[in-house]
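> Quick one: structure below, then a few questions.
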Amino acid sequence: MPSIRLADLAQQLDAELHGDGDIVITGVASMQSAQTGHITFMVNPKYREHLGLCQASAVVMTQDDLPFAKSAALVVKNPYLTYARMAQILDTTPQPAQNIAPSAVIDATAKLGNNVSIGANAVIESGVELGDNVIIGAGCFVGKNSKIGAGSRLWANVTIYHEIQIGQNCLIQSGTVVGADGFGYANDRGNWVKIPQIGRVIIGDRVEIGACTTIDRGALDDTIIGNGVIIDNQCQIAHNVVIGDNTAVAGGVIMAGSLKIGRYCMIGGASVINGHMEICDKVTVTGMGMVMRPITEPGVYSSGIPLQPNKVWRKTAALVMNIDDMSKRLKSLERKVNQQD
């Protein structure tokens, strides 16, 4: 279990310490579950009333909240961001031994950097290059001539097809498949003719991809995931999609082929986005958005009808279904009124 003096933690976080710097911090916890040795954080003033009951040894908070502190405190401008950084310092995620499991199958032509770890039953094919400190989990498959940059980690049972490039310090969770064939077919009088998918997938640095997500290889050009992109679980990224730097994609999103998304976008969960179009930088699509046309202006976009009681929803749906007829009737009435005038 990691541990650190509160004063040392404050220094690493560039936080202002109030209280005993010799307190030993052993973990991060919520305000409700924290015990002695834990540090917690407060991001909303409405939780001030809970500070008296909180048993944490220290709390991360803003200057405005400091008068309400009942324990040692670290004062920062952004408690939530500080929480993320101190959670990294006190991370308890298991780290594998820096070795290669006897059951791993590694082609003789593969190039392995220093301190590479390869888990049981993993397969590394010919021409693969693994950078320094790469971790390949048990049961992973890395196809021919693929490259994985230094410090990247594949959790168990990740599949990386041939000719894929993954940058440095990336994290890919279990069950994800990168580089499978895109959905490319031509129709010959009712019969589907497969189009070989000869593009690649290029993933930048510091990319994180959740569990059971699929990123298809390009048909001709490459599918590209920019630097700093984060993609949640169970997303489908079709062939030739380009996602710009530092864009965030929540769970269950489906992106059709040849879509281009700009930088610093946020795509809400379960959204569906049409292909062969562009979304500009700094666009937010709220959850379950259906994006059928290009977006050319930054901003927040939504679609669909939010949850309603069923009886109300049925009436709303009926109104929507009849809106064209009602519009025609209204225009007809307007013409009659104008004629009377």
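Heads up, the Cβ atoms here are built off N, Cα and C, so glycines get one too.
Since this is a predicted model, take the numbers as computed values, not measurements.
Reproduced below are the annotations present in Swiss-Prot:
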type: ACT_SITE; residues: His239; note: active site, proton acceptor
type: MUTAGEN; residues: Phe41 to Ala; note: 30-fold decrease in affinity for UDP-3-O-((3R)-hydroxytetradecanoyl)-GlcN and 5-fold decrease in catalytic activity
type: MUTAGEN; residues: Gln165 to Arg; note: In firA200; confers temperature sensitivity and reverses the rifampicin resistance of rpoB mutants
type: MUTAGEN; residues: Ile172 to Phe; note: In firA201; confers temperature sensitivity
type: MUTAGEN; residues: His239 to Ala; note: 1000-fold reduction in catalytic activity with very little effect on substrate affinity
type: MUTAGEN; residues: His276 to Ala; note: 30-fold reduction in catalytic activity
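So that I understand the layout, could you describe where these features sit and how close they are to other parts?
Cβ neighbour count for His239 (mutagenesis position) (all protein chains, 10 Å cutoff from its Cβ): 26.
Mapped onto three states, the DSSP output places Phe41 (mutagenesis position) in strand. Cβ neighbour count for Phe41 (mutagenesis position) (all protein chains, 10 Å cutoff from its Cβ): 25.
Sequence-distant contacts of Gln165 (mutagenesis position), defined by Cβ-Cβ distance under 8 angstroms and a gap of at least six in the same chain, are Ser146, Lys147, Arg200, Val201, Ile202, Ile203.
The Cβ of Ile172 (mutagenesis position) lies under 8 Å from the Cβ of Ser152, Arg153, Leu154, Trp155, Val158, Ile166, Val178, Glu208, Ile209, each of these being in the same chain and 6 or more residues away along the sequence.
Under the three-state DSSP scheme, His239 (mutagenesis position) falls in the coil class.
The DSSP secondary structure for His276 (mutagenesis position) is coil.
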> Far apart in sequence but close in space: which same-chain residues, 6 or more away, have a Cβ under 8 Å from His276 (mutagenesis position)?
Ala256, Gly257, Ser258, Leu259
> Any idea what the Cα distance is from His239 (mutagenesis position) over to Phe41 (mutagenesis position), rounded to a whole Å?
42
